[in-house]
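Undergrad: Mutagenesis annotation in Swiss-Prot: Arg135 to Ala, described as Loss of L-cystine transport activity; the structure shown retains the original residue. Annotated L-glutamate binding site per Swiss-Prot: Arg135, Tyr244, in sequence order, evidence recorded as experimental evidence. Listed in Swiss-Prot is the mutagenesis experiment Cys327 to Thr, annotated as follows: Does not affect L-glutamate transport activity. Does not affect location at cell membrane. Does not affect expression level. According to Swiss-Prot, the mutagenesis experiment Cys327 to Leu carries this note: Loss of L-glutamate transport activity. Does not affect location at cell membrane. Does not affect expression level. In Swiss-Prot, a published mutagenesis experiment is listed as Arg396 to Ala, annotated Loss of L-cystine transport activity.
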Amino acid sequence: MVRKPVVSTISKGGYLQGNVNGRLPSLGNKEPPGQEKVQLKRKVTLLRGVSIIIGTIIGAGIFISPKGVLQNTGSVGMSLTIWTVCGVLSLFGALSYAELGTTIKKSGGHYTYILEVFGPLPAFVRVWVELLIIRPAATAVISLAFGRYILEPFFIQCEIPELAIKLITAVGITVVMVLNSMSVSWSARIQIFLTFCKLTAILIIIVPGVMQLIKGQTQNFKDAFSGRDSSITRLPLAFYYGMYAYAGWFYLNFVTEEVENPEKTIPLAICISMAIVTIGYVLTNVAYFTTINAEELLLSNAVAVTFSERLLGNFSLAVPIFVALSCFGSMNGGVFAVSRLFYVASREGHLPEILSMIHVRKHTPLPAVIVLHPLTMIMLFSGDLDSLLNFLSFARWLFIGLAVAGLIYLRYKCPDMHRPFKVPLFIPALFSFTCLFMVALSLYSDPFSTGIGFVITLTGVPAYYLFIIWDKKPRWFRIMSEKITRTLQIILEVVPEEDKL
């Protein structure tokens, strides 16, 4: 059984409860008649669902540094093969999540699926690492790319000061947090616009590339599978780069409870998004190779800029703006989705209860959104973020593979469970095996980094027993926790979701 939030013996519930009109009694607001229930609304349509998936998948990587795959494959042909295979494998994972999302109709993504199938301990470990390290570090990394590229047009002749990048990055992070705190609808609308910008940027690269092919610029595709020798032990790293570029297909499942008609919308949004992204990624890489050879691509710090300078002339100045908008879209979509993960984990008693509360008027999970802000700022101004993400990249695929393996378990354990969308069993089997295979080979290829990541992940086990299992916490601690919760409720104007009261 999942341990539910502890109900205080000191005060009634330990937190302030909103009245039927969604008002905190301590705020002294006059109650307007017929106000909506305080709960998250189903505002994610098919278009918004597609924009969430595409908007979070396509970040800066495809524009800045798709060379990670090429470095670890050794040839143009093998790199394009890896891009295609990673797209197909990501589609398999996404289809598996489509079945999980339409069978277990709860928000939270892999946290929820692991919780339902394998119990609270592995689910807690997943959200523990996500909250404290992975999500703040990942948000800081993509935000730094935003900061760098939004400033690039103003520093054409000189190096951009590192402090300026971090300051504008901090502003961008704050804007995203405020946007997601204030309105679900506006956040979704802006995500649609930013997704359109991403696809426009990709088309700006693909169309000239196709024209180059028509003109016969195919010299870089001759002997496509010959090139630098690359050990088979480096292929997992190529897959990591490829799969990382496709990461984001699972984010719609984080907001299942806010999706309109999820039984139809989730599978359809996933299929549309993955088809667009896979075709777009492969064609973008093909376009690069029509103008840039393998050696030049490996030396370039911003492949899209190099490509556009050669083919688009002065229009290449617009490329950094498109890259910055692409990064901003990934920031926005990631915060929108992951805040629901923290919201659900809090609702299940695995995070502080304030994180499962909703703003009485905006109907947004305000605390679950803003908790990321200080953590991301700490990551932004400290440490080597890339190394930290490398340490923990295996954990993402380990838990995603575990969640998809849970689908197979449910097929045999609960064969009569209602499944509006069902995939052939070989799809989740192949995907979960691939995830575990990548984790095993990463341990073989880079045991030091993977070992550090494994140790960091395991810190969630003692944390689980300390914060979740241990019920007999000191009275002073419980009193202090409740005072903090009530104070934050008043400041933030949040209450528990009405159906949970």
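Please read every residue number as a count from 1 along the shown chain.
Cβ from N, Cα, C; glycine included.
Could you give the neighbours, burial and distances for every feature on this list?
TA: Less than 8 angstroms from the CB of Arg135 (mutagenesis position) sit Gly334, Val338, Leu372, Leu375, Thr376, each of them six or more residues away in the same chain. DSSP gives Arg135 (mutagenesis position) a helix state.
Neighbour count (other Cβ atoms within 10 Å of the Cβ, all protein chains): 30 for Cys327 (mutagenesis position).
When secondary structure is read from DSSP and collapsed to three states, Cys327 (mutagenesis position) falls in the helix class.
The number of other Cβ atoms within 10 Å of the Cβ belonging to Arg396 (mutagenesis position), over all protein chains shown, comes to 23.
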Undergrad: Could you tell me the C-alpha distance between Tyr244 (L-glutamate binding site) and Arg396 (mutagenesis position) in angstrom, no decimals?
TA: 10
Undergrad: How would DSSP class Arg396 (mutagenesis position) in three states?
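TA: Where Arg396 (mutagenesis position) sits, the three-state DSSP reduction gives helix.
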Undergrad: Among all protein chains shown, how many Cβ atoms are found within 10 Å of the Cβ of Tyr244 (L-glutamate binding site), not counting that one?
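TA: So the Cβ neighbour count for Tyr244 (L-glutamate binding site) comes to 18.
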Undergrad: Return only the integer: C-alpha distance in Å from Cys327 (mutagenesis position) to Arg396 (mutagenesis position).
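TA: Arg396 (mutagenesis position) has its Cα 20 Å from the Cα of Cys327 (mutagenesis position).
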Undergrad: Tell me the coarse DSSP state (helix, strand, coil) of Tyr244 (L-glutamate binding site).
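TA: For Tyr244 (L-glutamate binding site) - judged by DSSP and reduced to three states - the answer is helix.
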